[in-house]
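Novice: Found this in Swiss-Prot, in case it helps:
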type	residues	note
ACT_SITE	His207	active site, proton acceptor
ACT_SITE	Tyr385	active site, for cyclooxygenase activity
BINDING	His388	heme b binding site
DOMAIN	32-70	domain 'EGF-like'
MUTAGEN	Tyr385 to Phe	Abolishes cyclooxygenase activity
Amino acid sequence: MSRQSISLRFPLLLLLLSPSPVFSADPGAPAPVNPCCYYPCQHQGICVRFGLDRYQCDCTRTGYSGPNCTIPEIWTWLRTTLRPSPSFIHFLLTHGRWLWDFVNATFIRDTLMRLVLTVRSNLIPSPPTYNIAHDYISWESFSNVSYYTRILPSVPRDCPTPMDTKGKKQLPDAEFLSRRFLLRRKFIPDPQSTNLMFAFFAQHFTHQFFKTSGKMGPGFTKALGHGVDLGHIYGDNLERQYQLRLFKDGKLKYQMLNGEVYPPSVEEAPVLMHYPRGIPPQSQMAVGQEVFGLLPGLMLYATIWLREHNRVCDLLKAEHPTWGDEQLFQTARLILIGETIKIVIEEYVQQLSGYFLQLKFDPELLFGAQFQYRNRIAMEFNQLYHWHPLMPDSFRVGPQDYSYEQFLFNTSMLVDYGVEALVDAFSRQPAGRIGGGRNIDHHILHVAVDVIKESRVLRLQPFNEYRKRFGMKPYTSFQELTGEKEMAAELEELYGDIDALEFYPGLLLEKCHPNSIFGESMIEMGAPFSLKGLLGNPICSPEYWKASTFGGEVGFNLVKTATLKKLVCLNTKTCPYVSFHVPDPRQEDRPGVERPPTEL
């Protein structure tokens, strides 16, 4: 046989042979499950997939070893054995007032405050780790501040169920879930006596760093400062800032109405503000955050901070007559950042916590500790902070109740009533309880629906995984979560497994601590984000925290002695009742609070 005929027949013989089993594939065989869908790595170990069905846990510096990071080192075992549970710590901090009165008057307060700050802040990774596009360490996650960071990587896309390997193949409808478990039946006031002054402060304060980009998507932010930079007062970019500035003596633009200072109109400061069509530019107030025209309570705070900025500029000008406009403006901004952080820690967070330990803003407490003065806002923090149960059924100002339809985009209420009247009214009206479910007014329920939908786009891990990440034990049943049977049974029917419960519903449906505004998870997850963001601000660093940064001792003292009462009463003609909690009924008939001294 010739060599040529053999070469021609050989391919034909190959076609007649059965295929090699190496290349065969059974179309009916199930695809291997991504092993990281089981969340095998415990105690902050990192799951790395190898091949199709293998994984390895990176337990570096977790204090644990073993295939799944479950074997504690001796010091880790000792620390976890001796560490009390979060619920026990909360009980200690909210009972025994006589003991805490003693602690607050001694050096023990500073020691405990330092411990609180370091333990809480250490739970937040710095530098940031992941984002919506990268579930692994990358330079992009570190350097691109357009992203929100994230604490846990997203649920892998190839998992058998939306949340991992547990629960049902399809998550419950977000609107049905919200109406069934989050919609208010009857207003439930916060047992800690929190008021609307607090609720509006929360909205006003957080809108400087929660600014999700509608154009880029839910994993992106327009607030590139990632913290307390007062972009909601000065604008989040230089162009907007320049439109709002007077460029004289460091001050911001303003207008005089009824003999009082208010933000300028959009006609005077041409910046984008979101108002309904038909409202003329001269009736729109221009401030740093474009959405603050939505609620009179937000524009109230915008007005107060505008007055405070210009007041501080006058004080600095008197101290430093040679300073130019730019230095006066920039120094006043730093002072207001300091005042904000002081009020947030010592009054706002104090009210939220319900602790008898008096919280203290003193950056020097951390000067001897290992601490990074930078912050990146996490998408989980943004999700967590949707506290719409705070909002009431209606808004009472003076003798009149305003419905949502009358209150939203009400451009005349602030000027008609004046700052003092609104502060007094909002300080006296109770806010709603956040936790426990079924306390969001129907007018704003759509926000909760959108939050749940957004969390699915972000592919947040289950609620229990976040509890483990923040040092809490995962819930073993829906009844343990809610503390009752009815909602628990319905949630079981919808989700199928407690380990498939979503992040935001878990936070809002968790049973509250006794006489508390919300449950354990909101405190244990929210506090680390808050304290790391506040104390991670550059003004709290050793390089910045000195009198010269704030224009000398006068400016430094403004920061060190700031209170909500001073913020309001030094910028109004009379001093109304102002607080983050409703007044004690026993004090209702007492004379008004004395006006604080005009200078510190």
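Just so it is clear, glycine is given a Cβ too, placed from its N, Cα and C backbone atoms.
I would like each feature placed in context: is it buried or exposed, what are its neighbours, and how far apart are things?
Specialist: Sequence-distant contacts of His207 (active site, proton acceptor), defined by Cβ-Cβ distance under 8 angstroms and a gap of at least six in the same chain, are His232, Gln289, Val291, Phe292, Leu298. His207 (active site, proton acceptor) falls outside any helix or strand according to DSSP and counts as coil.
Just so you know, the Cβ of Tyr385 (mutagenesis position) picks up 19 other Cβ atoms within 10 Å once every protein chain is counted.
In sequence order, Ile440, Asp441, Ile444, Val447, Ala448 make up the list of same-chain residues 6 or more apart from His388 (heme b binding site) whose Cβ falls under 8 Å from its Cβ.
Helix, strand and coil content of the domain 'EGF-like' (32-70), in residues and according to DSSP, is 4 helix, 12 strand, 23 coil.
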Novice: In the same chain, which residue numbers or ranges, 6 or more beyond the ends of the domain 'EGF-like' (32-70), come under 8 angstroms Cβ to Cβ?
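Specialist: Non-local partners: 76, 79, 155-156, 158-160, 164-165, 461, 465, 468-469.
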Novice: Quick one: average pLDDT across the domain 'EGF-like' (32-70), no decimals.
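Specialist: A mean pLDDT of 96 is what the model gives the domain 'EGF-like' (32-70).
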